[in-house]
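Only one structure is covered here, and it is reproduced in the block below.
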Amino acid sequence: MAQDDKGKKLRRSCVESFVGLSDELKAQLYQCVLLINDAYETIYDPSDLNRVVEDVCIRIMKECSKLGALCGLFTDINMFNLFCFFRASRMRTKGAAGYNVPCAEASQGIIRILTERILFCTEKAFLTAACSGVSLPPAICKLLHEIYTEMKAKCLGAWRRLVCNRRPIMILTSSLLKLYNTYDTAGLLSEQSRALCLLVFQPVYLPRIMAPLEIMTKGQLAPENFYSITGSAEKRRPITTGKVTGLSYPGSGLMPESLILPILEPGLLPASMVDLSDVLAKPAVILSAPALSQFVISKPHPNMPHTVSIIPFNPSGTDPAFISTWQAASQNMVYNTSTAPLKPATGSSQTVSVKAVAQGAVITATTVPQAMPARGTGGELPVMSASTPARDQVAACFVAENTGDSPDNPSSFLTSCHPCDPNTVIVAQQFQPPQCVTLLQVTCAPSSTPPPDSTVRAPVVQLPTVVPLPASAFLPALAQPEASGEELPGGHDGDQGVPCRDSTAAATAAEATTPKRKQRSKERSSKKRKALTVPEADTTPSTTTPGTSLGSITTPQDVHATDVATSEGPSEAQPPLLSLPPPLDVDQSLFALLDEAGPETWDVGSPLSPTDDALLSSILQGLYQLDTPPPLRSPSPASFGPESPADIPSPSGGEYTQLQPVRATSATPANEVQESGTLYQLHQWRNYFRD
């Protein structure tokens, strides 16, 4: 098996996914798919390829007809699987062979037709069974619902994803076939349930699939709305709203258009026809019909029972009788209000073709034929001329006969028609299908007054102007008390800048309306000027240990003298300034300062530890807008708070004037080296304000 598959684009095991088919037919399907793959490299006659595909489809339908009441569903799914293989061969080929391989080029649209058919028929089975009083086995309903879910997801997605999840669908179909045979052998399926499956799951009309292939053979393209059972080319996604919409997964509220729009597919029951209790009252008529028969059910009048037309399967081609009967039952009916019933024309009957039926010829049938004539045998249908007055363009209804139902001939009520019976309602029917079905039309009378101004004007958003301040002007501004009238930096919303003691920074903050580019250039120049005016450090040797070069950090006395000397403005009314360290470099942060100094500098016994505490205290005061610098060191941790977290009082909402550190949650092991005091306090404050 593996040697036979070598060098081929399809494995032999792939065709084993077909359900209910013989090994001989699976081998023929494998050769057919290989032929389609080779058609992209070797030129074949498109008509010959179409004949091969048609022969394969007919054999699939005939073998599926032996699978019981669900033969129509198994036929659609097997054809869906076949055209998925055709589309896969098209996607593997980079070059477009166009009209030389019609079955592969049209496979995308045919897959959509089959997918929408399976979705519609599966939902139709649940609705019709509930409305007709027919019970289906729960296990079969569960498998049908899983297939319904897969097909619904395909109809809601893009066209290119129609082939996805092919293998799970075929596995579900195989399980459904085995379960159905088990129930049927055990006699657990009633006659009504089997008749219901035959009426709902009707096999696909074969010319519906072969028509686009014949069109492509002639070098043309089928219209886009042909590849849908609703006749719609656009894929819409109507959203349903309700209380149960959001109970399932996202997107489950979307409804495919095949479940909303009117159905224009031959062989499918109308969407509004859900109560078939009168038809299922005599299921023997449905069960005794030939295999793969099409059932056309109509209801000429609300007070009359349903009428059923049985059209046997015709594999030779298009069946005019089926098309005419289906169109007669699918179109809208206009009731004739005349008192005297109109008789159909019998002497001036004419022959009609499929083209004439499509152009709007009105058919008047007197009986339902037992066997439809094959194509080319000269079968004729009595019709009326299109030039006949509208009063004579009526069609007789197929009404069940009340007498004459014998057990030997159970379908006698289908073969009787009495158009002249007074109890028969004559209806006029239009057989031309509408090109565009209008679901809703909204009209309004023109108003004499001019329409109001409906221009949507969005409100203008006012964003505050944020003026970043340099770090050189940030730390000295902390020493200015609140009583002087100056604002503290940070935490204020508005378009105005934050005043500070530095004249350059104050000028930068005042120009709040300056353009951004000009503002940035002024900030850079301000930073350069402040970098040049750094106070000169003392040249006398200090007693600091090696590695304690901390930039511009000096003693508190030097800081106080520098601040007093450089102060501007009315200094007489200002209180004495606090002793603060000089500002840090512009491009230097606290963590960079720690990395540069090294761990040996931040020791508890270091001479610069008071200066470090003052620096950290000023930073914390500026970050959290405190009135006074918070104390960092205390003789005992027990004096700052309660022993247990339960005793910690909740914040009252007011401003804190003095911060209290939080005790560490875990003690440091005795065998490990104690962390530095300042860094330990910094981590404590960070954890405190983070919580």
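Using the three backbone atoms N, Cα and C, a Cβ is placed for every residue, glycine included.
As recorded in Swiss-Prot:
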MUTAGEN   CYS141 to Ser  Significantly reduced ability to deplete host SUMO and MYD88
MUTAGEN   HIS145 to Leu  Significantly reduced ability to deplete host SUMO and MYD88
MUTAGEN   LYS152 to Glu  Greatly reduced DNA-binding activity but not completely abolished. About 30-fold induction of the ORF50 promoter in concert with RNF20/40, while the synergistic induction of ORF57 and K2 promoters was much more reduced
MUTAGEN   THR366 to Ala  About 70% loss of interaction with host PARP1; when associated with A-367
MUTAGEN   THR367 to Ala  About 70% loss of interaction with host PARP1; when associated with A-366
HIS145 (mutagenesis position) and LYS152 (mutagenesis position), distance between Cα atoms, whole Å: 10
Site of maximum Cβ density within 10 Å, from mutagenesis positions HIS145, LYS152: LYS152
Around the Cβ of CYS141 (mutagenesis position), the count of other Cβ atoms that are within 10 Å: 15
Structural state of HIS145 (mutagenesis position), classified by DSSP into three states: helix
